[in-house]
Amino acid sequence: MDESALTLGTIDVSYLPHSSEYSVGRCKHTSEEWGECGFRPTIFRSATLKWKESLMSRKRPFVGRCCYSCTPQSWDKFFNPSIPSLGLRNVIYINETHTRHRGWLARRLSYVLFIQERDVHKGMFATNVTENVLNSSRVQEAIAEVAAELNPDGSAQQQSKAVNKVKKKAKRILQEMVATVSPAMIRLTGWVLLKLFNSFFWNIQIHKGQLEMVKAATETNLPLLFLPVHRSHIDYLLLTFILFCHNIKAPYIASGNNLNIPIFSTLIHKLGGFFIRRRLDETPDGRKDVLYRALLHGHIVELLRQQQFLEIFLEGTRSRSGKTSCARAGLLSVVVDTLSTNVIPDILIIPVGISYDRIIEGHYNGEQLGKPKKNESLWSVARGVIRMLRKNYGCVRVDFAQPFSLKEYLESQSQKPVSALLSLEQALLPAILPSRPSDAADEGRDTSINESRNATDESLRRRLIANLAEHILFTASKSCAIMSTHIVACLLLYRHRQGIDLSTLVEDFFVMKEEVLARDFDLGFSGNSEDVVMHAIQLLGNCVTITHTSRNDEFFITPSTTVPSVFELNFYSNGVLHVFIMEAIIACSLYAVLNKRGLGGPTSTPPNLISQEQLVRKAASLCYLLSNEGTISLPCQTFYQVCHETVGKFIQYGILTVAEHDDQEDISPSLAEQQWDKKLPEPLSWRSDEEDEDSDFGEEQRDCYLKVSQSKEHQQFITFLQRLLGPLLEAYSSAAIFVHNFSGPVPEPEYLQKLHKYLITRTERNVAVYAESATYCLVKNAVKMFKDIGVFKETKQKRVSVLELSSTFLPQCNRQKLLEYILSFVVL
């Protein structure tokens with residue numbers, strides 16, 4: 001790729017950001033712009049005094065309540081009004097008061113006594129798992145099927161030999177898969193972890209009320225399914241350790257077979273871990289591995305039948321971006337199938353949020369820079385432990401969401417009307433290519449609804465499981481506490497990229513903390529803001545530079561501008577992204593609507609007003625564009641509905657104000673008369689076809705027009721929100737630019753490598769506005785999105801995905817429209 005391509009070459013630059021309009025110095029604001037030392041959240045200053053006072057005196061929010069819409073009966077179970085007030089507890093702080101003994105010797109031996117008094121014994125765990133799995137009907141059928149394929153025309157004797165051969169193979173697989181839990185090993189590991197965690201973590205906080213709900217769930221004699229977010233390898237041990245400390249039996253943990261290494265694998269098996277393949281789909285010859293799938297299914301069914309607890313990581317692998325990744329629902333589908341066969345009466349689902357000040361891996365810069373992932377080995381584990389002992393990784397927070405009934409969730413979904421099945425291509429192409437007649441709004445609506453009514457049971461089942469997985473991950477992500485490193489990294493990258501005085505950073509930190517609490521997210525820290533900020537800066541290490549200035553004897557804090565440091569700061573900054581993600585989407589959509597009019601787009605709206613309906617639809621389309629970046633909203637809500645609610649919050653904050661009646665007179669056509677030139681299909685509306693015709697929605701509605709506040713603090717907040725999505729949108733727009741030079745079919749791994757090299761080169765030559773836009777995660781997500789919306793066709797050649805342009809995007813003009821669409825949201 002030559003340098004001209006890096007500067008966007010011959011592409012129509014009238015739609016591209018002008019570098020002269022961007023100054024990193026815009027990220028730097030004085031303390032006066034954030035307000036005086038009253039530290040009220042800036043966007044709420046226009047609210048009433050009473051509302052502001054209640055905000056400042058608010059208690060910590062209690063996170064993790066289940067969805068009332070999908071599980072109304074579970075909402076009242078395991079919860080009572082006193083639970084939120086039970087407060088936090090540091091799990092690794094143990095002394096003689098946590099044992100039945102007192103005195104000098106008890107103080108010296110408190111760890112040993114505490115571990116010895118935990119309730120763990122052999123009778124808690126599954127027995128005869130291997131034999132029961134091998135004798136299950138599904139496994140027997142799979143063995144017979146595989147044996148028949150090995151010896152299709154053989155005699156009965158040869159067939160018997162083939163069956164025995166397959167059975168031996170099945171036993172070998174189960175030896176790797178089936179865990180043999182050892183109570184003695186759990187106790188020993190508990191004592192070791194108590195020592196280790198105290199050496200490299202300041203504390204591990206849990207909410208006592210949440211643990212009370214989990215304990216109440218264990219008394220139902222139903223299997224529990226723990227579904228945590230996945231940030232670090234420590235996640236595997238952390239949950240088991242916490243449950244052990246509270247006399248709750250250890251769950252069986254699904255682990256990737258990359259951790260099946262000598263000695264370490266034995267430890268994992270003894271603690272309840274069982275290894276599964278990272279890819280279940282195919283055998284080396286390209287066919288489905290019927291035997292392995294049957295064994296895995298039988299193993300999960302047997303554990304649930306014996307009322308064991310399971311722990312599954314829905315993301316499949318550790319998040320390399322700091323955001324909660326999209327769900328991979330393979331194992332979850334096995335759990336749902338088990339319930340549908342009436343083997344067990346019900347399963348209780350418990351999403352789990354885990355937050356670290358600093359993960360023990362430190363960062364994933366190597367993989368984000370495109371280097372291949374190193375395979376785990378005993379030596380790498382030993383080096384990791386030694387490295388951990390040399391450092392302190394700050395605080396950890398684990399949040400257990402309210403348990404909910406899987407049976408109730410499935411029944412509630414079956415009673416809901418089947419909504420339109422919209423693919424990303426159906427949702428976004430009308431916005432990207434509005435002139436395509438086949439994608440007209442009305443036609444898209446009818447087609448999608450007919451497809452949903454004619455959908456097979458299997459497609460509906462897959463959709464149900466995918467929605468369940470998204471529901472769980474959204475709740476787990478919402479439960480994740482915001483850590484001090486998350487806020488400091490976010491402020492340094494997206495408010496003070498050129499540096500800031502420590503005193504101002506502390507003020508802004510306090511403001512951001514209040515903003516987080518106001519959105520019902522909890523914090524993973526407490527104490528004096530200055531101390532907490534210094535703690536975070538210390539943990540961020542070489543990513544932050546501290547210099548002493550002569551002015552007022554002040555310290556000046558600057559984020560490092562090297563690519564690895566920016567990647568690392570972005571990883572921790574993404575820990576706070578989900579707090580503001582919907583507001584950031586509205587802020588970027590606000591820019592898109594206003595910028596379109598500034599470029600002379602067709603509009604009947606006065607220059608100082610914007611259409612709320614147009615803003616909401618524009619934001620809904622951006623939600624679809626970013627849907628590969630994680631779960632943006634609950635699947636029981638449409639993007640249209642969530643965007644509509646977020647615009648309402650902007651009105652509540654005072655960022656947007658509703659135009660006076662006189663201003664709206666004669667300019668607000670009914671919704672039926674409006675023709676958006678980039679209108680999304682009607683199924684994006686949150687109104688159901690089954691709405692009561694007597695309701696207000698049965699009447700003709702008139703659009704609402706809004707004004708944008710011009711106050712400095714509101715404009716600064718909008719800018720901050722827009723910058724949060726800056727790296728994502730720059731990565732997607734750069735990928736769209738790269739598509740202009742696409743030539744011929746190319747293997748997907750090769751294309752990913754070329755695109756990533758292009759983004760890294762832009763960063764190294766200071767062409768990129770956001771260096772963090774070049775992370776490999778964003779490259780993969782952008783290409784996946786382009787496949788989903790129909791830019792690329794994907795074919796398989798020798799088990800390798802090959803990409804080529806679809807007929808829709810063969811014309812250069814359509815690729816240009818894709819680029820223009822993404823750039824319409826980009827603020828520089």
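Glycine residues also receive a Cβ, built from the backbone N, Cα and C atoms like all the rest.
The noted changes are left out; the structure has the residues it started with.
Quick caveat, the model's predicted, so the values are computed rather than measured.
Quoted from Swiss-Prot, the note attached to the mutagenesis of H98 to E states: Abrogates mitochondrial localization; when associated with E-89, E-100, E-101, E-102, E-107, E-108 and E-118. The Cβ of H98 (mutagenesis position) lies under 8 Å from the Cβ of S110, F114, each of these being in the same chain and 6 or more residues away along the sequence.
Recorded in Swiss-Prot as a mutagenesis result, H233 to W carries the remark: Abolishes catalytic activity. In the three-state DSSP scheme, H233 (mutagenesis position) is classed as coil.
Counting every protein chain shown, the Cβ of G273 (mutagenesis position) has 24 other Cβ atoms within 10 Å. Annotation note: G273 (mutagenesis position) sits in a strand segment as assigned by DSSP. While the structure shown retains the original residue, Swiss-Prot records the mutagenesis experiment G273 to L with this note: Abolishes catalytic activity.
Per Swiss-Prot, CoA binding site is recorded for R278, R279, K288, R293, R328, R462.
For M388 (mutagenesis position), the Cβ neighbour count at a 10 Å cut-off comes to 19, with all displayed protein chains included. One mutagenesis experiment catalogued in Swiss-Prot, M388 to W, is accompanied by this note: Impairs catalytic activity.
Taken over all pairs of the listed CoA-binding residues (R278, R279, K288, R293, R328, R462), the Cα spread reaches a maximum of 20 Å, rounded to the nearest whole number. Packing around R279 (CoA binding site) is summarised by its Cβ count: 10 other Cβ atoms lie within 10 angstroms of its Cβ, all protein chains included. Listed recorded positions: H233, K288, R293, R328, R462. The one with the lowest count of other Cβ atoms within 10 Å of its Cβ is K288. Sequence-distant neighbours of R278 (CoA binding site): residues of the same chain at least 6 apart with a C-beta under 8 Å from its C-beta are G256, N257, N258, G316, T317. DSSP gives R462 (CoA binding site) a helix state. In this structure the C-alpha atoms belonging to K288 (CoA binding site) and G273 (mutagenesis position) are separated by 25 Å.
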